[in-house]
Amino acid sequence: MLSARSAIKRPIVRGLATVSNLTRDSKVNQNLLEDHSFINYKQNVETLDIVRKRLNRPFTYAEKILYGHLDDPHGQDIQRGVSYLKLRPDRVACQDATAQMAILQFMSAGLPQVAKPVTVHCDHLIQAQVGGEKDLKRAIDLNKEVYDFLASATAKYNMGFWKPGSGIIHQIVLENYAFPGALIIGTDSHTPNAGGLGQLAIGVGGADAVDVMAGRPWELKAPKILGVKLTGKMNGWTSPKDIILKLAGITTVKGGTGKIVEYFGDGVDTFSATGMGTICNMGAEIGATTSVFPFNKSMIEYLEATGRGKIADFAKLYHKDLLSADKDAEYDEVVEIDLNTLEPYINGPFTPDLATPVSKMKEVAVANNWPLDVRVGLIGSCTNSSYEDMSRSASIVKDAAAHGLKSKTIFTVTPGSEQIRATIERDGQLETFKEFGGIVLANACGPCIGQWDRRDIKKGDKNTIVSSYNRNFTSRNDGNPQTHAFVASPELVTAFAIAGDLRFNPLTDKLKDKDGNEFMLKPPHGDGLPQRGYDAGENTYQAPPADRSTVEVKVSPTSDRLQLLKPFKPWDGKDAKDMPILIKAVGKTTTDHISMAGPWLKYRGHLENISNNYMIGAINAENKKANCVKNVYTGEYKGVPDTARDYRDQGIKWVVIGDENFGEGSSREHAALEPRFLGGFAIITKSFARIHETNLKKQGLLPLNFKNPADYDKINPDDRIDILGLAELAPGKPVTMRVHPKNGKPWDAVLTHTFNDEQIEWFKYGSALNKIKADEKK
């Protein structure tokens, strides 16, 4: 086994030269850390050729990767937007908050080790408080039980483990594991970040990860392909982030649902690999299954810079037939973006698809009465923490410093990985930020996911923050519903920190230097890759031991952080009748509303405790309040989890009624485990976000959609619900919902669903995990 970082400290080698002794039959490792995981390009091409003969049409790049990973290329039905594909991903990546439940589920399956390469990354449990080293030490102390569990479980079941301080999962994957043409799934919704290296990287729930860990095919509804044609070249203050911010404004938060976003056109060759990663990362904010760029020179340069030149050379041998779209490949729809005319965007507040070009922000902010003083500027996160991001932001800081200016706001910097932190420390950007007044946070997710002990304002104070993050839902970053959070490029965030004003436009507006003289900030500049190569920094990787027989994984029965799982009961074979509505949620109901992160992250391995946050952020249509619902039997108003428990403890099934794009946001399967644990039976909505809908199915719940969305408005919180015809539940066949109003005659509504035959078995068995265990016994 190679040392975790031994091969990464090497100078950049630019160019397209191919290693002469490589052939298309060569065995090439997927990465520098695992000896026995090889790139399967030849098998992918053979599988793809079978499908090509069947379909007899040109393929997009995304289709090539998908069809090259089919479990049964001869028999698989393939219709974009219709079929369910059975796929064989190359590997799995898990972050520490979702890994706990994924591993607990894997343990309950009783298997000796994972069937595919798996890594676990400690990035979600580190709270930003005072700064990097102190925050990291505090997190290691607070989360020792969880980290010890993950370290021992990964060792026991043959997984790689990245310790706290390593960095954010997606940056680590890009630096070490991503390669063109691969298919990876990850238990985090921003897994698509790896699309910047030409990989199909898809966010999933933990139960999906368990399928692959157990050696089973993984199922995905065949996505449609949204082609985004990029022409021209960016200049000045425009950055890759602005492409996805503009696209979010065009498509909205659900415009990518059921689709892969594939970028093409001459503009794709103008970005760095990390810039392409930024664009793919935030495709999650439009609901896309994933996003991807075709293999190109920038990817070769990044692979070489990170010690993986052999992979780059191997990929060149498969460029035409596997790692690029066919000529005349057809997309289901196409959006065109002219990079020459693209300007910087600021998206928000409260939703990532409210897109405002910087030239319009002044008038829009004033018209909407948004707080104009920027209180905090935050750069970094999995979306924007590359060497290029940090270098370009540092160039702006240096320009301001030359005029005697420092940050007018609180300014935080989150390095994406230990490698990035060590490199920008060596090259001086870190010191530049500190002199500017910046606070360098730990190599972790931090404020982006609500891990922020913010103390400069009180909860309820109206204020504005601007970050280079990806999400800006209400209360997400700091728990304050009055924080107006905007997302932008790190360059623009830095400019706002200097000006301290949301109305500032660095393209047109002047600042005053320390002597009162006016000047304009110069456009940002910076290297895409470090000229002296990357500095690996501290070794933070734990490889699984060769002998795992003596490794013990312990979970204390008295722990409040970890809890072994008990199987959910199978369906009783009967229609569900007279069910109360736990809550009729109105408006945006994201996974942050359903299962809040922040202070609740510490309970992600303990289903009973984490269930105390179920739907506490959702707004009740009856009274427009959060976490205040009526028990229809007692008339008492209580919190949502308390009321759900009251129903469950009396043996009463219940339903939730939801609005559009229910479950938007994170991949966290806790948002599906919790309603199942609390006795829920069905979640009935106008529409679902992809990952959440799948997670609900995996846990034996019924995600159902109103055929007529207007029926949502006809339902009252006091109504009782029957779900009829479940014995005949079949793919494509609607079910009947009978509504019993408190006063009035019953009425019926048609509910649709997306269940296929196997998913119906999950429902009948009580969960997908129950089905796996039953199959293992056969």
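Glycine too: its Cβ is placed from the backbone N, Cα and C atoms.
For all the noted positions, this structure keeps the original residue and models no substitution.
Counting only same-chain residues six or more apart in sequence, the Cβ atoms lying under 8 angstroms from the Cβ of R604 (mutagenesis position) belong to A97, T98, Q100, M101, I610, R668, H670. Look at R604 (mutagenesis position): DSSP puts it in coil. Annotation source Swiss-Prot lists substrate binding site at Q95, D188, S189, H190, R471, R476, R604, S667, R668.
Taking the Cβ of C448 ([4Fe-4S] cluster binding site) as centre and 10 Å as the limit, one finds 29 other Cβ atoms among all the protein chains shown. Annotation note: C448 ([4Fe-4S] cluster binding site) sits in a helical segment as assigned by DSSP. Swiss-Prot lists C382, C445, C448 with the feature [4Fe-4S] cluster binding site, giving similarity to another entry as the kind of evidence.
Mutagenesis annotation in Swiss-Prot: R604 to K, described as Strongly diminishes the catalytic activity towards both known substrates, aconitate and homoaconitate; the structure shown retains the original residue.
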Reported as an integer number of Å, what is the Cα distance between S189 (substrate binding site) and C382 ([4Fe-4S] cluster binding site)?
11
Among the binding-site residues listed here (C382, C445), identify the one with the smallest other-Cβ count within 10 Å.
C382
For the substrate site made of Q95, D188, S189, H190, R471, R476, R604, S667, R668, how many Å separate the two farthest Cα atoms?
20
Could you tell me which of these binding-site residues, R471, R668, has the fewest other Cβ atoms within 10 Å of its Cβ?
R471
What are the sequence-distant neighbours of Q95 (substrate binding site), meaning same chain, six or more residues apart, C-beta distance under 8 angstroms?
V120, H121, C122, D123, H124, I169, G186, T187, D188
Give the three-state DSSP assignment (helix, strand or coil) for R471 (substrate binding site).
coil
Please report the Cα separation of C448 ([4Fe-4S] cluster binding site) and R471 (substrate binding site) in Å, rounded to an integer.
7
So which other residues, same chain and not among C382, C445, C448, have a Cβ within 8 Å of the centroid of the Cβ atoms at the [4Fe-4S] cluster site?
D123, I168, H190, G380, S381, T383, T414, A444, G446, I449, Y469, N470
What is the number of other Cβ atoms found within 10 Å of the Cβ of S189 (substrate binding site)?
28
